[in-house]
Amino acid sequence: MPSALAIFTCRPNSHPFQERHVYLDEPIKIGRSVARCRPAQNNATFDCKVLSRNHALVWFDHKTGKFYLQDTKSSNGTFINSQRLSRGSEESPPCEILSGDIIQFGVDVTENTRKVTHGCIVSTIKLFLPDGMEARLRSDVIHAPLPSPVDKVAANTPSMYSQELFQLSQYLQEALHREQMLEQKLATLQRLLAITQEASDTSWQALIDEDRLLSRLEVMGNQLQACSKNQTEDSLRKELIALQEDKHNYETTAKESLRRVLQEKIEVVRKLSEVERSLSNTEDECTHLKEMNERTQEELRELANKYNGAVNEIKDLSDKLKVAEGKQEEIQQKGQAEKKELQHKIDEMEEKEQELQAKIEALQADNDFTNERLTALQVRLEHLQEKTLKECSSLEHLLSKSGGDCTFIHQFIECQKKLIVEGHLTKAVEETKLSKENQTRAKESDFSDTLSPSKEKSSDDTTDAQMDEQDLNEPLAKVSLLKDDLQGAQSEIEAKQEIQHLRKELIEAQELARTSKQKCFELQALLEEERKAYRNQVEESTKQIQVLQAQLQRLHIDTENLREEKDSEITSTRDELLSARDEILLLHQAAAKVASERDTDIASLQEELKKVRAELERWRKAASEYEKEITSLQNSFQLRCQQCEDQQREEATRLQGELEKLRKEWNALETECHSLKRENVLLSSELQRQEKELHNSQKQSLELTSDLSILQMSRKELENQVGSLKEQHLRDSADLKTLLSKAENQAKDVQKEYEKTQTVLSELKLKFEMTEQEKQSITDELKQCKNNLKLLREKGNNKPWPWMPMLAALVAVTAIVLYVPGLARASP
């Protein structure tokens, strides 16, 4: 059965190694070379000091068809695409690897003693399936900086913001780990200081023992000198006094040296206590920093959850916005359709109104003219009746005088009367027809043409007098004329009925216009209510975003305070370390001074011993026994001195070794401090970058909220553009800015169109109001004209017919008053 293949290729920044072809029949161990397992081209063992023996495992899962890598508690870690799989000395979960990934085993380590840097293993891995096909590349998968572990779900992968927060927490945890290592090293330093203190105590004890031996030798020498000399009492007294003075001087010098040593010891103890206090303070501060770090991590997690919740809320609000905009567009479309229908109806009603108004004016003019003609006919009939009565009376009188049969005459008179009446009626009908034709001509002509019917009427009146005489002679023609007059009266009644019908239609049109107005107002009220609700929703969302921004600002302030506190604590610990180093140097100097003083004392003692030996050689002949004792004492003293010197040399060498160890550890601490400083600088820069990104995201969210408030009256095209803007916001902020500018321009265009439509609506409303005002003015003028007509009728009934030209002139003036505004309105 063929097996999967993994090829490890060396990269330029890696520790050099040959290309490895490893077949993954079973899980393959990756580690450092040992005696039993040497590096070869078919295994994953590398000759690198940075790797652990059991560093990691790599294998191929035949069920899922995927390659996995696991860190097995390595000290320096395993990295996939610069992402560490687990913490130090912890086993990681299996993580999927893809072909083309960059895998790093360990990190670069620098030795302090030799200043040698040991490189790590950095390789590009190529994976081949058992069928010989290359595994999928990282570029073919969803862009994610971290490989997904086996026990994680792809849906729960964090966003870029939460991943950066996780990286920050990882950096903080590594810094805490380094601080713990520093604490351990400080504890070892404290132990070394205690050991040096004990060694100094033992050295002081040895010095005191040496002083005691020297004092005893001095006493023995004095005794030998006193015994060997056979001197007088005065000389003995003088020697004793001199010896006592020397003894006193030696004692004073020894006491002063002891006092100095004790003072230095007290100072050293005091400094050690101060160092211990500073260590305890630093430990307390470290614990406090750990607690603060845990709190900040919890707050960062809460912030990430809140941020995700805010993003979801923004999505929900955007969905609601889309739904509301869709409803608003539907309402706008309905409103526009109704508006168009109402506008069309209004235009039709205005046209009908104009037509009806023209009909009313024409009928009113016809009615006025017919009324005038009827009044003139009535006057003529009265005159004719008076004439006929006079003639009848004259005929009756003549007949009564003649005494003949009057019945035939009466019948003839009645026939004559009927014929006259019928003739007048036919004349009236013909005159009404002529008046209608003249009215149509008068509407097209000027005021001079409107005055022409009055002249014609005056000429007709003169002709009517002549026709009256002819009517008496032609009764049959007059009867037909009277019939025509009756028909004209009936047509006048029909015209009145038509006027009433037109008035009813006008009232109905006004009612329709009022109902359309009410509908428009209702639609406007609904639109305003929806706008208010939408504005309230937008205000609530802006308030929530402002609250989240305030919380983010508070967290920024807290992180800045923590960073400042951490920097101050680091500086204080650095100052304390510097002071401890200075104190150690002072202690070294004091030890050197003590050693030099001790050497001077030993030299002085050796000189005194030489003097004593010379004196002993002088007195050797006198006291051989004392010489033997002195030689034995000298031998023992030399042995002890040699032993003391050997012990001191051993202690000096041991102290020098410890000093070298301390210096090495001090150098290591300094390098670690420098690395910590660098890491702190990196962390501060990353925090600043994170803060800048958070600030940019806040600005972008503010811009999005402002854009959402601007895009309230946008349409479906703007919704698609807003969706594209949101997707591009997740990908690239620069593209988002450009798209936002486009969306703003489009929103401004839409807003301008909306303003234009509003202006058009306002103009239409103004026109509608103007038409209503004109209607009201026309109705008022009609009422005034009716009142004037009634007054004129009353005056015509009361006054004789010769005033008819004046009435015609008044009617012409009213017609001009009615028609001139209509012409002025029609001209624009």
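Residue numbering: from 1, along the chain as shown.
Yeah, the Cβs are placed from backbone N, Cα and C, and that goes for glycine too.
Over in Swiss-Prot, the protein carries these features:
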DOMAIN    28-85  domain 'FHA'
MUTAGEN   LEU182 to Asp  Loss of interaction with SIKE1
MUTAGEN   LEU186 to Asp  Loss of interaction with SIKE1
MUTAGEN   LEU189 to Asp  Loss of interaction with SIKE1
MUTAGEN   LYS799 to Leu  No effect on location to mitochondrion membrane; when associated with L-825
MUTAGEN   ARG825 to Leu  No effect on location to mitochondrion membrane; when associated with K-799
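Sorting the domain 'FHA' (28-85) by DSSP state (H, G, I as helix; E, B as strand; all else coil) yields 0 helix, 25 strand, 33 coil. The local packing around LEU186 (mutagenesis position), expressed as other Cβ atoms within 10 Å of its Cβ over all shown chains, amounts to 21. The local packing around LEU189 (mutagenesis position), expressed as other Cβ atoms within 10 Å of its Cβ over all shown chains, amounts to 19. Cβ neighbours of LEU182 (mutagenesis position) (same chain, under 8 Å, six or more residues apart in sequence): LEU669, GLU672, LEU676.
LEU189 (mutagenesis position) carries a helical DSSP state (H, G or I).
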